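Enquirer: Quick one: the structure is below, and I'll ask about it shortly.
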Amino acid sequence: MAPSRRMVASAFLLLAILVATEMGTTKVAEARHCLSQSHRFKGMCVSSNNCANVCRTESFPDGECKSHGLERKCFCKKVC
């Protein structure tokens, strides 16, 4: 039994839709963050919120506490 034209057309249309949707998906790369140790933060970094506030005074948008050896230091973050 040969496939009908309607069946072949439907299969072709379905295949075309699948190919078109795959072509439309693109992966968005996440922005890289650069870290720089804060020059103004004093003492051990316990709160990333306090670190971020100090980093904002240094013209960075954000900051976080990171382990540096045995001590925790404040590192300021920005998009590279």
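We number each residue from 1, going along the chain as drawn.
The backbone N, Cα and C atoms fix where each Cβ goes, and this holds for glycine too.
As a published mutagenesis entry, C34 to A appears in Swiss-Prot alongside the note: No effect on the ability to bind cadmium. What Swiss-Prot says about the mutagenesis result for C45 to A is this: No effect on the ability to bind cadmium. Quoted from Swiss-Prot, the note attached to the mutagenesis of C51 to A states: No effect on the ability to bind cadmium. Experimental mutagenesis at this site is recorded by Swiss-Prot as C55 to A, annotated: Decreases the ability to bind cadmium. C65 to A appears in Swiss-Prot as a published mutagenesis result, with the remark: Decreases the ability to bind cadmium. Experimental mutagenesis at this site is recorded by Swiss-Prot as L70 to V, annotated: Decreases the ability to bind cadmium; No effect on the localization to the extracellular space. In Swiss-Prot, a mutagenesis experiment is listed as C74 to A, annotated with the note Decreases the ability to bind cadmium.
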Enquirer: What residue among the mutagenesis positions C34, C51, C74 has the most other CB atoms lying within 10 A of its CB?
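Expert: Sorting the candidates by Cβ neighbours within 10 Å, the top entry is C74.
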Enquirer: What subset of the mutagenesis positions C34, C45, C65, L70, C74 lies within 10 angstroms of C55 (mutagenesis position), using C-alpha positions?
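Expert: Of C34, C45, C65, L70, C74, within range: C74.
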Enquirer: Considering the mutagenesis positions C45, C55, C65, L70, which residue's Cβ sits among the greatest number of other Cβ atoms within 10 Å?
Expert: C55
Enquirer: Hey, how far is C34 (mutagenesis position) from C51 (mutagenesis position), Cα to Cα, in Å?
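Expert: So the Cα of C51 (mutagenesis position) lies 15 Å away from that of C34 (mutagenesis position).
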Enquirer: At the level of the C-alpha atoms, what whole-angstrom distance separates C65 (mutagenesis position) and C45 (mutagenesis position)?
Expert: 6
